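J.: Heads up, here are the entries from Swiss-Prot:
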- 4-283: domain 'Deacetylase sirtuin-type' (DOMAIN)
- Ala23, Asp114, His152: NAD(+) binding site (BINDING)
- Asn112 to Ala: No longer confers resistance to phage. Loss of NAD(+) hydrolase activity, no longer binds NAD(+), oligomerizes correctly. No change in NAD(+) levels during SPO1 infection, still dimerizes in response to signal (MUTAGEN)
- His152 to Ala: Loss of NAD(+) hydrolase activity, does not oligomerize correctly (MUTAGEN)
- His152: active site, proton acceptor (ACT_SITE)
- Gly289, Ser290, Leu326, Phe357, Arg371, Lys388, Gly399, Glu403: 3'cADPR binding site (BINDING)
- Arg371 to Ala: No resistance to phage SPO1, no oligomerization in absence of signal, a little bit of dimer seen in response to signal (MUTAGEN)
Amino acid sequence: MKMNPIVELFIKDFTKEVMEENAAIFAGAGLSMSVGYVSWAKLLEPIAQEIGLDVNKENDLVSLAQYYCNENQGNRGRINQIILDEFSRKVDLTENHKILARLPIHTYWTTNYDRLIEKALEEENKIADVKYTVKQLATTKVKRDAVVYKMHGDVEHPSEAVLIKDDYEKYSIKMDPYIKALSGDLVSKTFLFVGFSFTDPNLDYILSRVRSAYERDQRRHYCLIKKEERRPDELEADFEYRVRKQELFISDLSRFNIKTIVLNNYNEITEILQRIENNIKTKTVFLSGSAVEYNHWETEHAEQFIHQLSKELIRKDFNIVSGFGLGVGSFVINGVLEELYMNQGTIDDDRLILRPFPQGKKGEEQWDKYRRDMITRTGVSIFLYGNKIDKGQVVKAKGVQSEFNISFEQNNYVVPVGATGYIAKDLWNKVNEEFETYYPGADARMKKLFGELNNEALSIEELINTIIEFVEILSN
C-alpha cells in the first residue's frame, strides 16, 4: 500500500540505515501498552488514592511516586510490588515486537521494565546481551546478536528501578555510564523512537547534551506518533488546544533533529515496520535449484549461466542464500566469490549464506526445517532447473517444489525461470496461469518480463538481464 510521501521517504531512508547497520530502536511505554500492560498512570492509581490524590489530575507522575515514598518514610516496597505484579504477567508479543526483533538491528534502548524485547529476540533465536546495571556494561555476552539497554531497570529487580524523583535526580551520577553510552549511540546511529512520549527527564537531558555538543551537525533520528483526535463530547476549543500543543511538541523535537512521522492510527506502525522488513528482505535472494542435466543447455553453458547470474546479483547489491543444490550450488559460490574477491576486494559473510542439507535419514527429517530457516531470511526466491537422479532415472526434484511452496507461504516473491526447464518450468506455468494471485497489481512491464523468463531462445546474457530487471523491480 502506497503511503504519503513523508512516510515513503522515511521508509526508504530508515531501510538504508538498517541495511548499513547504522540503525537503533528506542522503545517507550506505548510499545508495551499495546500487549495489554496498563499505562503508568493506571499503575499508580492506587498509590495516588492512598495519599489522597487523583491520578487523573496529575501530570507529573514521577513526583507522585516520590510523594508516596515521602508519606511512607522513604519506603517504596508497595510500588516495587506493583511493578513486579504488572510486568511479570505473561502476555503475547505484538507483531511490532516480532518485526523489530527480526530486523538486522543490533542496538535496542528502552525505559520499559518488562522483558518483551528480550523475549522477541529469543524467539528469533537471537542472543540478547541485556544491560540494566552499570557493572553489566563492562561485560560482553559471547556471540551476542543484539544489545538491549534497559536504562530504567528490569522488572525482576524493582527496588533498583528508576522510578521516583530521587532516582532521576541521582541518575546523572549513579548511571553516568548509561548517559555516555546513549549519547554515543545518538551520535553514531539513527534511532527510531516507537511508543515514546519524550517526557522522560533523563532522555531530555541526554538529548540536550548531544545537541549542545553538535549543534547543527546532529544526526537525523525519527519518531512515530499518532495525530490528535477529537474525544467524545470534547469541546472544540479543548481539541484545538491539544492539536496546537502537539504541533509545538513536534517543532521542539526538530531542535534535536528528530523527524516526526505523524500517523492516523497506531495500526500504521505495523504497516510501516512491515514495509521496512520487506524492503530489507527483498535485497536477499534465495537461489533454489538442483540439476544432473540442464535441459536444452550444454553443461558448460548452464554452469556459465548460474555463475554469471550469481555474480550479477552480488554486483547489483543483492545478498544470496543457497542450499548448495547439486549441479547448481558450486557455481553459485564461484560466481559470488569471483565478484566479491576479484572485483570488490573483500569477502563479507552476509553476502552469501550457505546451508548445505544434512545427509542420512535423520537429515531428511530436518530438511523442511532447514528450508524454512533459509527462506525466512529472504524476500525473493529464484528457481532454476529442478531435477535429480532417482533409481537411475532423471526425475523432477520435489525439494525445489517444496521450496516454492514455503517461499509463497512466507510471502516471498517467487521467480521461477521456466527457460531452465523441469520443475522450474512447471512452477513458471503455475505462476503464469495465476499471475494476479502471485503478483497482485503488477503492471504490463512486469507481466512482460515474467513471460520472458520462459523464453528458451534468449541468450545467457539476455536471460540474466531479464531476471535482474525483474528482481530489481521487486526490491524497489
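Placement of Cβ uses the backbone N, Cα and C atoms for every residue, glycine included.
Structural setting of the listed features?
T.: Non-local contacts of His152 (mutagenesis position) by the CB criterion (under 8 A, 6+ apart in sequence, same chain) comprise Thr111, Asn112, Tyr113, Ala161, Val162, Leu163, Asn202. Annotation note: His152 (mutagenesis position) sits in a coil segment as assigned by DSSP.
Classification of Asn112 (mutagenesis position) by DSSP places it in coil, neither helical nor stranded.
DSSP assigns Leu326 (3'cADPR binding site) to coil in the three-state reduction, outside any helix or strand.
Reduced to three states, the DSSP call for Arg371 (mutagenesis position) is helix. Its Cβ taken as reference, Arg371 (mutagenesis position) is surrounded by 21 other Cβ atoms within 10 Å in the chains shown.
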J.: Could you round the CA separation between Arg371 (mutagenesis position) and Glu403 (3'cADPR binding site) to a whole angstrom and send it over?
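T.: Here the two Cα atoms are 7 Å apart.
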J.: If you count CB neighbours within 10 Å, which one among the binding-site residues Asp114, Glu403 has the smallest count?
T.: Asp114
J.: Count the Cβ atoms, other than its own, that fall within 10 Å of the Cβ of Asn112 (mutagenesis position), considering every protein chain shown.
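T.: Cβ-Cβ neighbours of Asn112 (mutagenesis position) within 10 Å number 24.
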J.: Out of Ala23, Leu326, give me whichever of these binding-site residues has the highest number of other Cβ atoms within 10 Å.
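T.: Answer returned by the neighbour count: Ala23.
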J.: Would you mind checking how many other C-beta atoms are within 10 angstroms of the C-beta on Lys388 (3'cADPR binding site)?
T.: 22
